[in-house]
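One structure is given here, and the rest of the page talks about it.
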Amino acid sequence: MDDAAVLKRRGYLLGINLGEGSYAKVKSAYSERLKFNVAIKIIDRKKAPADFLEKFLPREIEILAMLNHCSIIKTYEIFETSHGKVYIVMELAVQGDLLELIKTRGALHEDEARKKFHQLSLAIKYCHDLDVVHRDLKCDNLLLDKDFNIKLSDFSFSKRCLRDDSGRMALSKTFCGSPAYAAPEVLQGIPYQPKVYDIWSLGVILYIMVCGSMPYDDSNIKKMLRIQKEHRVNFPRSKHLTGECKDLIYHMLQPDVNRRLHIDEILSHCWMQPKARGSPSVAINKEGESSRGTEPLWTPEPGSDKKSATKLEPEGEAQPQAQPETKPEGTAMQMSRQSEILGFPSKPSTMETEEGPPQQPPETRAQ
């Protein structure tokens with residue numbers, strides 16, 4: 001029985017193809033029960049590799065079934081046939097993904113970026129509070145609903161964090177995600193704290209939101225890793241970013257895992273607080289008292305002529321992305337997209353930039 005017949009018996013009218021790989025595909029469909037369109041990921045067990053079937057797929061199914069958050073793509077139903085096909089019925093994001101938006105419109109204004117990044121951060125806090133880690137956070141996994149709200153998707157690399165007898169989080173060893181979003185400890189192949197890894201990826205995402213470019217050029221991983229470990233972050237002067245925004249990014253892109261921000265510290269950072277038009281940035285502490293953010297303002301070094309990293313804005317001719325993605329092929333929707341998405345220039349573009357760190361001690365965390 002083909003997919004259309006199987007799904008029709010379950011009340012779904014199959015629509016167009018959204019993505020396809022060697023053993024998985026994603027299609028749109030109309031749900032007769034829900035009375036609206038959905039996305040259905042179809043996985044063929046007969047074609048999938050053993051590692052995916054034994055490790056990644058069971059984790060994804062378990063985690064999707066437990067998640068329920070307004071900024072995470074909703075899973076409506078998961079079922080399997082006797083012919084070895086797994087069907088995952090999900091919310092359909094009608095406005096595409098964040099990277100498509102940035103590719104079309106360019107960098108986001110800080111106010112718009114703040115709203116979207118706050119939605120994403122709340123989704124990550126929800127996951128981390130459940131001891132669930134994503135491990136593949138990137139702009140093309142951030143889908144957009146009809147109102148352009150963030151919907152976190154693709155939990156193919158997600159897992160439940162294990163704890164030892166003393167309650168300490170077990171380290172992960174699997175290289176997950178895309179090199180451009182990967183933390184230095186992951187790129188080095190050493191055991192890593194998965195929640196802390198997610199934070200680094202959040203830093204890359206916020207940089208892309210407000211700069212319209214990648215913070216690091218991943219065409220040379222060895223060179224990129226050296227720059228990351230030196231804690232160098234360049235910001236385009238042309239974007240006129242606020243000090244608070246640059247400071248938050250700088251602290252998320254902290255190579256020292258013991259000093260990188262936690263998700264609660266991100267949410268309490270002064271840049272994340274609602275800004276009254278024309279008034280200075282104010283952070284609200286847990287007691288409800290307003291105070292200046294404890295993060296020092298990011299101050300650019302004068303005369304910097306550093307080059308920017310990979311440019312994402314639709315201003316120049318795109319160049320091919322050389323670095324392949326490491327995601328299992330079972331995630332068909334995102335599988336073939338990385339070369340397209342990073343088909344923006346993957347060599348550094350010449351533009352005036354500012355380079356961190358802040359001139360004041362940078363490691364003070366927001367309280």
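Quick reminder: no glycine exception, Cβ is built from N, Cα and C everywhere.
For 12-272, the entry in Swiss-Prot reads domain 'Protein kinase'.
Residues or ranges marked as ATP binding site by Swiss-Prot on the basis of sequence analysis: L18, G19, E20, G21, S22, Y23, A24, K25, V26, K41. Under the DSSP three-state reduction, V26 (ATP binding site) is assigned to strand.
Per Swiss-Prot, active site, proton acceptor is recorded for D136. The number of other CB atoms found within 10 A of the CB of D136 (active site, proton acceptor), across every protein chain shown, is 26.
Annotation of the mutagenesis experiment T174 to E in Swiss-Prot: Constitutively active. Counting only residues at least six positions away in the same chain, the Cβ atoms of R135, F157 sit under 8 Å from the Cβ of T174 (mutagenesis position).
Experimental mutagenesis at this site is recorded by Swiss-Prot as T174 to A, annotated: Loss of kinase activity.
Taking the Cβ of L18 (ATP binding site) as centre and 10 Å as the limit, one finds 15 other Cβ atoms among all the protein chains shown.
Around the Cβ of V26 (ATP binding site), 22 further Cβ atoms fall within 10 Å across all displayed protein chains. Neighbour density around each Cβ, counted as other Cβ atoms within 10 Å, peaks among the binding-site residues E20, S22, A24 at A24.
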